[in-house]
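Novice: Grabbed the feature section from Swiss-Prot, which reads as follows:
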{"type": "DOMAIN", "residues": "140-269", "note": "domain 'PX'"}
{"type": "DOMAIN", "residues": "299-519", "note": "domain 'BAR'"}
{"type": "MUTAGEN", "residues": "K211 to A", "note": "Abolishes phosphatidylinositol phosphate binding. Abolishes endosomal location"}
{"type": "MUTAGEN", "residues": "K426 to A", "note": "Decreases KALRN-dependent lamellipodium formation; no effect on interaction with KALRN; when associated with A-428"}
{"type": "MUTAGEN", "residues": "R428 to A", "note": "Decreases KALRN-dependent lamellipodium formation; no effect on interaction with KALRN; when associated with A-426"}
Amino acid sequence: MAAEREPPPLGDGKPTDFEDLEDGEDLFTSTVSTLESSPSSPEPASLPAEDISANSNGPKPTEVVLDDDREDLFAEATEEVSLDSPEREPILSSEPSPAVTPVTPTTLIAPRIESKSMSAPVIFDRSREEIEEEANGDIFDIEIGVSDPEKVGDGMNAYMAYRVTTKTSLSMFSKSEFSVKRRFSDFLGLHSKLASKYLHVGYIVPPAPEKSIVGMTKVKVGKEDSSSTEFVEKRRAALERYLQRTVKHPTLLQDPDLRQFLESSELPRAVNTQALSGAGILRMVNKAADAVNKMTIKMNESDAWFEEKQQQFENLDQQLRKLHVSVEALVCHRKELSANTAAFAKSAAMLGNSEDHTALSRALSQLAEVEEKIDQLHQEQAFADFYMFSELLSDYIRLIAAVKGVFDHRMKCWQKWEDAQITLLKKREAEAKMMVANKPDKIQQAKNEIREWEAKVQQGERDFEQISKTIRKEVGRFEKERVKDFKTVIIKYLESLVQTQQQLIKYWEAFLPEAKAIA
């Protein structure tokens, strides 16, 4: 019966080409996968590294027939046990985890598996990654700041250099606190290196801030005015957020290029990062070619999860863009309100100076002072609208583009696998024709080619399964971070609005006696 079933096999343990990139990502995995079969053995078993769901494209795995009395693994998850419980030992891996400073809880809630029939059971598998994430928490003891923008050089050869300061207790770094000077092209070069390593295997690489030819040209050839200062501050804040998101990723944090960027006093000059260059034009051509290929590839998606997520991100992208436009309009209106308030304050002050009535003149002068203070409040609120809300939306519009990029790479991986299968079929047909035509001298060559393409088909299948598995984990981590970021920003934004309104009330309450004193 169900209680006497043996645990599922642990797999043959064959490594794939991508498993070396999986190290360190366990801390941030929050995707929960639904099992098709769950034995009621007292010891939970880990899934094989290359296990795929029944909805995955390609050859289907052998189905397991379940008894009707399926158990709800979380039906009575009420018992608290120590982390040293023997029931956890088969799940936890002995492999070394990334050097982080974890926060380890003293107790952990463990579900008890009871032989209890449920009318509508929901069975979940708690993977090794999720157990470790729950035990260790999403904490990386590393703080990164970008500050002190400095103009280096003159004319069109000038550029902005930024100080990147890192504070950490992670053992992978040589010091606990260090700072380096980096220019904007260095940030672009870092993103290019990380994307070339990890994007095509399913990792979501945070995008770097976009180049602005107009804004940087003003900084290079123009004098230091308010617009140039505002542009430099926007870029500094964007670069800081980019690095903070990058080091939050457990796999990217361990990349040697990232550590070199943070620690090395001198970096090789980043090349092919200019917008108006041969490499820049080539990138635009490649993007256009990828868009055309995406339209021509017709992937038979049989995994409902991927189909649902792609539609979800398409809708989310559209709504975020609409909200971003609205918030930018709000920022513009707030700045206009600030300018009009300043003009009103100036006019009220001039009227107060020309007024003969002493009490009325004093009241008008006080009104002008209040309006000047309100003008400052409007400027601060416009600043909060932009840096708290608008920039968050802008970042996530680019992040969702990166998410859709990994889905596109999965489609390319499937297309490569499909092409290998078609080529293998043609090779087998050619071999059959040779055997019918009795050409023994070419049959051996055909057999060798068939073996070669069979290996390519198997490798393509493994690559596709691995990138699908990685994307599931990455999307789960992305969703968790997205909710956390929006919650934090919305709370801060509402607090700024409340503070602004409270300050307005104080200003008007202080002015009210002056208005009543007019006689």
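Glycine residues also receive a Cβ, built from the backbone N, Cα and C atoms like all the rest.
Are these features on the surface or tucked inside, and what are their neighbours?
Specialist: The average per-residue pLDDT of the prediction over the domain 'BAR' (299-519) is 93, rounded to a whole number.
In the three-state DSSP reading, K211 (mutagenesis position) counts as coil.
Look at K426 (mutagenesis position): DSSP puts it in a helix. Sequence-distant contacts of K426 (mutagenesis position), defined as residues of its own chain at least six apart whose C-beta falls under 8 angstroms from its C-beta, are absent.
In sequence order, I450 constitute the residues six or more apart from R428 (mutagenesis position) in its chain with CB-CB distances below 8 Å.
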